Every structure is written in structure tokens, then in C-alpha cells.
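Asks: Just lifted these from Swiss-Prot, have a look:
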DOMAIN    53-91  domain 'LRRNT'
MUTAGEN   Lys76 to Ala  Strongly reduces Wnt inhibitory function
MUTAGEN   Phe97 to Thr  Strongly reduces Wnt inhibitory function
MUTAGEN   Asn124 to Gln  Impaired trafficking to the cell surface
MUTAGEN   Arg214 to Glu  Impaired trafficking to the cell surface
DOMAIN    283-346  domain 'LRRCT'
MUTAGEN   Tyr325 to Ala  Reduces Wnt inhibitory function
Amino acid sequence: MPGGCSRGPAAGDGRLRLARLALVLLGWVSSSSPTSSASSFSSSAPFLASAVSAQPPLPDQCPALCECSEAARTVKCVNRNLTEVPTDLPAYVRNLFLTGNQLAVLPAGAFARRPPLAELAALNLSGSRLDEVRAGAFEHLPSLRQLDLSHNPLADLSPFAFSGSNASVSAPSPLVELILNHIVPPEDERQNRSFEGMVVAALLAGRALQGLRRLELASNHFLYLPRDVLAQLPSLRHLDLSNNSLVSLTYVSFRNLTHLESLHLEDNALKVLHNGTLAELQGLPHIRVFLDNNPWVCDCHMADMVTWLKETEVVQGKDRLTCAYPEKMRNRVLLELNSADLDCDPILPPSLQTSYVFLGIVLALIGAIFLLVLYLNRKGIKKWMHNIRDACRDHMEGYHYRYEINADPRLTNLSSNSDV
């Protein structure tokens, strides 16, 4: 039945049968002893009623709005607009799906139950509009190995979300897979702090995730990875950083990730991989690297990477890698380039660059002073311009007068006679 509960063999049915059997026996005893039947029933009935009513919640009951399968050890509460984690989850649950809800906040001890959810191994909370995960939210889940928080706008992820409310005394987390794809919140909800830093703090707190084998951080608009972030995750086998905005891996060290098998760096903003990164990747024995759809800049700085690509086998689909810049190299396949193709525009020595910068500053100051002088003397300059204009006008009028006399012979003779 949609949205209903599909339960396995119910322990509650057994208890109900026992209660009915007790009532039948009580009735038989009452009928065999009529004088004491009324008093026996009146004294025993309250006890039986209280015994039945005092039974604790059945450990295999299915929460409202959820679907349960004891055989598969699975509970699904999907797209039910739940605002909190159900409190009556069955103790047998091993796989719990709480996707597509309206949880908003995951408080400390959100999954603490009596009896505890000791078998819960896989927890999926994706797409539940979580914007805050508090310290100790996943405490009391000793078997939790896979956690999916994808597609939640996590504006506030506590540093102790995965390590417990007190990382200094908490045991290592049992998590093996942590999926945090597309958890970046809107810009106006980031509380004026680095989103990358918030996520990394949660990953590294108390060194609780040293057993983590799979980490997915795709589609989070990461611009960089903080220094040594991966050094404290030595058990990683699969790392997904695809579809971010990473421009460089200069400060990221892969040296300690000796078990790393796959590294996804597709769809980032990488321009070149430098020698240090190339050497570390080449030193990992089982690594497969994915580098598709990055804007590679094919200039003289790309020479070492091109040489490495031609020799290594760790890069998957390396024949698909193409240049994005400069314009003359666009869509050229990296494996087809040689050293003659990779050149850089001449670069001025640093000392000469400094001289030109200083000269530009001096000229700018001189120009500013000149404009200030002109502004302060604007009235005098205006008067001087009027005088120049009047002088030019008088000069031109005299010129036109002489020209008219010279052009008319009668005026010329008249002028000569008047001179005589």
C-alpha cells in the first residue's frame, strides 16, 4: 500500500497471542471455580491490562509515512516533507533513506534511540534541505559506514559533525564513504566565512575520519584546497573533486595517499600541473587520474606536463585533453604538441618591471598636480583666454581692412591722393 508499512514477522503478534491465551486460561479457571471467578477476574484483569498497555514500542514497527522491509533491513521515508528524523525507527534498520524532506536542522544525537540503531550502516539524507548539521549529529551510530549529505545547502556544518560533540575524547568515526556533492549554500547564507574552510574543518576535526575510503566533493565551487587537507585522510581510495573551480593544485599534497585509486579532477579551472604534483601522482602505485574539460594553457609552462602525459599511463582519456589558450593553440591535442609549439611572450626582468611601475606612478602624480593647478587658476585662465580672443579679433579686423583697400584700385588712388 503506498506510503504504508510492509513489516516482516511481527513480534507484537506473538505477544498478542500470549495475552489472549492468558485470558482464555483465566476464563477456564474462573468457570471451574465459580465462587472465586468474580474476584479472580477483577484482580487479574487490571494486571493483564496494565501488562499489555505497558509494553514498550515494538522494535520492528514502521514509522508513519515510511516504507519498511525487515527482510531487506531497509526503511524509506522519501519525499514525505518530514521536518525531523522519525523517533520510532525499527532497531533492525541497516539502510535508511530520508531523502527529499524538509529537515532543515540536524541536531546533536538526532539518531539516538532506545534500543540504539546499532545496525544502521547506510544513511542517505540527500535533498532534504538541510542547512545546519550540529556537533554530534551522527553519534550513537556505531556501524554507520556510508553517509550521503548531497544536494543540501549546508550553510553551517559543525567542525564536530562527523567526529562527535567532543572530538578530543570521541572514538574514530566508522565512516568509510562520505558523499558531500553539491552542498554549497547560496552566497548570502555563508555567514561571512570560507565555505572550503568550513568543510575541511569538519573533515579534519579530531582525526576522526582516518578510516575514510571514499570522499566525494563534486560541484561545490571550490576555488582551492587548503594546505595538507589530504594528509590526514591516509586511507582514501577514491577522491572526487570534479565540477569545481580549482585553478591550481600547488599546495595540495598527494604523497601520503598511497592507497588512492581514482582522482577525479574533471570540469575544473586547471591551467597546468606543475612538476611537484606530477611527481607525486606518478609515485602513487594504483592511481587513475581524470583531467577532462579543463582550460589548459599551452605555453612554455606546459612543456613538462606534455612530456609527462606522453610517458605516463595514470591519466585516463589523455588523448582527449586539448588546449584552451592562447587563441592560436585552441583545440590542439596536448599529446600532439612538441617543445617548438610551446612558447611564451618575452617577460621583462623584475627590476625593469619595477622601474616602469615607479615611472608610471610619478607621471600620474605629475598629471594630477597639473590638473589641480589648472582647476585652482580657472578664473585667471578664463580671463587670459578672453584677452587672447579679443587681440586676435582686432588683428583680424585690421587685416581685413587692409585687404579691402588693396583689392579696390579706387580706394588705393584715394589713399595715394590723400597722402599727397
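Any Cβ shown, glycine's included, is placed from N, Cα and C.
Here the original residues stay in place, and none of the substitutions has been built in.
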Asks: Taking only the Cα atoms, work out how far Tyr325 (mutagenesis position) lies from Arg214 (mutagenesis position), in Å, as a whole number.
Replies: 34
Asks: Just how many other Cβ atoms lie inside 10 Å of the Cβ on Arg214 (mutagenesis position)?
Replies: 18
Asks: Should any of the mutagenesis positions Lys76, Phe97, Asn124 have a Cα within 10 Å of the Cα of Arg214 (mutagenesis position), which are they?
Replies: none
Asks: Taking every protein chain in this structure into account, which of the mutagenesis positions Phe97, Tyr325 has the most other Cβ atoms within 10 Å of its Cβ?
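Replies: Selected residue: Phe97.
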Asks: Mind checking how the domain 'LRRCT' (283-346) divides into helix, strand and coil residues in DSSP?
Replies: 24 helix, 12 strand, 28 coil
Asks: Determine the Cβ neighbour count for Asn124 (mutagenesis position): the number of other Cβ atoms within 10 Å of its Cβ.
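Replies: The answer is 19.
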Asks: Fill in the CA-CA distance, Asn124 (mutagenesis position) to Lys76 (mutagenesis position), as an integer in Å.
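Replies: Given the Cα positions, Asn124 (mutagenesis position) is 10 Å from Lys76 (mutagenesis position).
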Asks: How many Å lie between the Cα of Phe97 (mutagenesis position) and the Cα of Lys76 (mutagenesis position)?
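Replies: Here the two Cα atoms lie 5 Å apart.
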Asks: What count of other C-beta atoms do you get within 10 angstroms of the C-beta of Lys76 (mutagenesis position), across all chains shown?
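Replies: So the number of other Cβ atoms within 10 Å of Lys76 (mutagenesis position) is 17.
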